[in-house]
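Colleague: Okay, here's the structure, questions in a sec.
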Amino acid sequence: MAAGVAAWLPFARAAAIGWMPVASGPMPAPPRQERKRTQDALIVLNVSGTRFQTWQDTLERYPDTLLGSSERDFFYHPETQQYFFDRDPDIFRHILNFYRTGKLHYPRHECISAYDEELAFFGLIPEIIGDCCYEEYKDRRRENAERLQDDADTDTAGESALPTMTARQRVWRAFENPHTSTMALVFYYVTGFFIAVSVIANVVETVPCGSSPGHIKELPCGERYAVAFFCLDTACVMIFTVEYLLRLAAAPSRYRFVRSVMSIIDVVAILPYYIGLVMTDNEDVSGAFVTLRVFRVFRIFKFSRHSQGLRILGYTLKSCASELGFLLFSLTMAIIIFATVMFYAEKGSSASKFTSIPAAFWYTIVTMTTLGYGDMVPKTIAGKIFGSICSLSGVLVIALPVPVIVSNFSRIYHQNQRADKRRAQKKARLARIRAAKSGSANAYMQSKRNGLLSNQLQSSEDEQAFVSKSGSSFETQHHHLLHCLEKTTNHEFVDEQVFEESCMEVATVNRPSSHSPSLSSQQGVTSTCCSRRHKKTFRIPNANVSGSHQGSIQELSTIQIRCVERTPLSNSRSSLNAKMEECVKLNCEQPYVTTAIISIPTPPVTTPEGDDRPESPEYSGGNIVRVSAL
């Protein structure tokens with residue numbers, strides 16, 4: 001058997017390399033394996049109108065993503081044979097490059113929030129960003145998160161107290177945001193004043209104030225005027241105690257509040273006083289009492305609630321915890337090494353003060369921090385050489401983490417400055433809007449009171465002359481909005497003076513009250529850019545009763561609306577959607593001004609029973625609302 005195989009093997013090898021055919025006939029052609037067209041198909045990706053082309057194999061390298069899985073078929077359009085994505089095409093370029101090269105980069109000019117949204121949509125995680133861009137991406141993302149947190153805190157601080165807030169929530173909100181109420185602001189400044197008084201008293205009581213009768217030695221002020229300082233300390237501690245108890249009672253989580261750093265500072269600031277009350281003045285506990293009095297100096301840390309700079313410093317130290325830990329570890333190693341070397345280098349000198357390695361720690365610390373008090377100096381040549389090396393190494397070790405700490409402090413400081421600037425700009429912008437709308441509304445009401453607006457709108461020439469006298473296009477558009485609201489609703493804008501007079505007349509005389517001249521009540525004006533609706537009753541938003549009842553007033557701003565029944569003009573839908581040429585010209589001459597067309601189903605003139613709508617001869621004093629200036 002083995003001999004037969006050995007004889008056949010050379011022929012098989014020869015046939016394998018093509019020297020000798022094994023079969024007498026020609027070998028059949030191998031079956032041609034047709035490659036699927038879908039494997040090398042060219043895919044067109046339409047991203048907001050921008051076309052991108054790539055191979056299907058390129059996308060299928062990452063099947064866990066949106067483009068690499070079958071989920072992309074949900075975005076396929078058979079008509080155009082494209083995959084359409086309504087996303088940002090600029091960021092998509094970098095995402096498509098990731099499929100091509102396997103490296104994801106972060107574009108520095110793009111918004112970090114938009115970039116994260118695009119990555120999340122296409123199923124990519126930020127951790128795959130290349131090393132060349134990852135650090136900058138993390139920094140930008142951290143800054144954006146801090147900025148969003150500051151904005152959220154600002155919005156929370158600026159919100160007014162909700163009616164559903166409990167007393168506990170109101171007290172905590174007053175402590176955290178003192179500018180929310182007058183009482184909270186007063187308590188904020190009172191506590192700050194007593195903190196300053198307590199710190200100053202703790203310093204002044206150690207100053208010599210002369211000798212008292214019967215004593216030759218000068219006594220400190222704290223002993224000579226013990227009663228006065230005790231009363232002052234008692235008043236400060238009482239304020240601090242009340243503040244701490246109120247914070248503890250109003251805290252959302254008392255357990256977290258007790259464990260917080262500021263809570264520990266508050267306890268340490270007031271605890272020595274209460275311990276001193278129960279301790280006697282014997283000599284056994286005098287040393288412990290003096291030690292407790294030292295802790296009163298920690299009251300100065302309470303200023304961190306009143307100083308933004310101290311809070312920034314605390315945030316900086318917290319963010320640089322790893323760098324500070326590295327600095328402490330490096331200094332500890334260097335101190336131990338150089339203290340040991342200095343001890344053995346000075347061991348042979350009889351006048352040496354390096355009596356032990358722990359005693360050499362003091363010299364090493366002073367030398368590495370470049371202080372050099374001179375109380376301990378090396379005597380030998382070897383000691384002086386190692387002392388010089390110790391001084392140089394201290395400069396290097398301390399200087400390494402300093403730039404990181406400074407950069408973090410600068411970043412946090414400028415971030416707080418930008419947040420303060422944004423808050424100030426937001427307040428100023430809202431104030432300008434309120435002032436502009438309030439001034440425009442007052443001017444509108446003044447024109448109505450004087451009868452100028454209705455007279456000048458009778459003709460096109462007078463209207464254009466009136467518009468030319470307007471202060472700004474904003475005021476013109478605001479007047480036009482108020483005019484359209486009068487024409488499309490059964491409301492009339494009146495000022496507070498007319499509103500009060502009308503209410504008094506309704507209360508005393510049961511007859512229709514006269515109202516101020518209104519554009520909607522003038523004769524001869526039958527068509528405007530907005531036609532008027534005719535309603536029987538209405539409901540005030542956020543009101544508990546219907547607008548037809550008396551006494552329901554929704555206060556929003558200083559402009560009043562009086563509900564009166566008028567003869568309806570044209571209530572057809574065609575008049576509401578009429579073109580600009582079919583209407584009276586607007587009270588503005590700019591060609592780019594658009595018109596707000598109100599297309600709301602108009603109620604029928606008759607009731608479902610077929611009766612005519614009853615006309616009310618008088619208006620209700622409660623059908624008055626106030627229109628917000630914002």
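Cβ coordinates come from backbone N, Cα and C, glycine included.
So, quick note: what you're seeing has the original residues, none of the substitutions.
Pulled from Swiss-Prot, these are the listed features:
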BINDING   His105, Cys111, Cys132, Cys133  Zn(2+) binding site
BINDING   Thr370, Leu371, Gly372, Tyr373  K(+) binding site
MUTAGEN   Gly309 to Ala  Increases peak current amplitude and causes a negative shift in the voltage-dependence of activation
MUTAGEN   Ile312 to Ala  Increases peak current amplitude and causes a positive shift in the voltage-dependence of activation
MUTAGEN   Gly314 to Ala  Loss of channel activity
MUTAGEN   Tyr315 to Ala  Increases peak current amplitude but has a minor effect on the voltage-dependence of activation
MUTAGEN   Leu317 to Ala  Increases peak current amplitude and causes a positive shift in the voltage-dependence of activation
MUTAGEN   Glu323 to Ala  Slightly increases peak current amplitude and causes a negative shift in the voltage-dependence of activation. May decrease the affinity for the closed-inactivated state of the channel
MUTAGEN   Leu324 to Ala  May impair protein folding
MUTAGEN   Leu328 to Ala  May impair protein folding
MUTAGEN   Phe329 to Ala  Loss of channel activity
MUTAGEN   Asn408 to Ala  Decreases peak current amplitude and causes a positive shift in the voltage-dependence of activation. May increase the affinity for the closed-inactivated state of the channel
Colleague: For a quick check of packing: other C-beta atoms within 10 Å of the C-beta of Gly372 (K(+) binding site), how many?
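Modeller: Its Cβ has 12 other Cβ atoms within 10 Å.
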Colleague: Roughly how many angstrom lie between the C-alpha atoms of Gly372 (K(+) binding site) and Gly314 (mutagenesis position)?
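Modeller: So the Cα of Gly314 (mutagenesis position) lies 30 Å away from that of Gly372 (K(+) binding site).
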Colleague: Of Leu317, Leu371, Tyr373, Asn408, which is closest to His105 (Zn(2+) binding site) if I measure between C-alpha atoms? They're all recorded positions.
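Modeller: Result: the closest of the recorded positions to His105 (Zn(2+) binding site) is Asn408.
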Colleague: Just the number: how many Å between the Cα atoms of Cys132 (Zn(2+) binding site) and Ile312 (mutagenesis position)?
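Modeller: It is 30 Å, counting Cα to Cα.
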Colleague: Just to be sure I understand the packing, how many Cβ atoms besides its own are within 10 Å of the Cβ of Asn408 (mutagenesis position)?
Modeller: 17
Colleague: At the level of the C-alpha atoms, what whole-angstrom distance separates Cys111 (Zn(2+) binding site) and Asn408 (mutagenesis position)?
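Modeller: Rounded to a whole number, the Cα-Cα distance is 22 Å.
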Colleague: Let me know the most crowded of the recorded positions, choosing from Tyr315, Phe329, Tyr373 and counting other Cβ atoms within 10 Å.
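Modeller: Highest number of other Cβ atoms within 10 Å: Tyr315.
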Colleague: Between Leu328 (mutagenesis position) and Tyr373 (K(+) binding site), how far is it from one CA atom to the other, in Å?
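Modeller: Checking the Cα atoms of Leu328 (mutagenesis position) and Tyr373 (K(+) binding site) gives a distance of 22 Å.
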Colleague: For a quick check of packing: other C-beta atoms within 10 Å of the C-beta of Leu328 (mutagenesis position), how many?
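Modeller: Here the count is 11.
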Colleague: Where does Thr370 (K(+) binding site) sit by DSSP, helix, strand or coil?
Modeller: coil
Colleague: Just to confirm: which same-chain residues, 6+ apart in sequence, have a Cβ under 8 Å from the Cβ of Cys133 (Zn(2+) binding site)?
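Modeller: Cys133 (Zn(2+) binding site) has long-range Cβ partners Leu104, His105, Tyr106.
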Colleague: Give the helix, strand or coil assignment DSSP yields for Cys111 (Zn(2+) binding site).
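Modeller: SS state of Cys111 (Zn(2+) binding site) = coil.
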Colleague: Using Gly314 (mutagenesis position) as the reference point, find which of the recorded positions Glu323, Thr370, Asn408 has the shortest Cα-to-Cα distance to it.
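Modeller: In terms of Cα distance, Gly314 (mutagenesis position) lies closest to Asn408.
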Colleague: Near Glu323 (mutagenesis position), which residues of its own chain have a C-beta under 8 A away, given they sit six or more steps off in sequence?
Modeller: Pro401, Val404, Ile405
Colleague: Fewest other CB within 10 angstroms, which one of the mutagenesis positions Gly309, Gly314?
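Modeller: Selected from the mutagenesis positions Gly309, Gly314 on minimum Cβ neighbours within 10 Å: Gly309.
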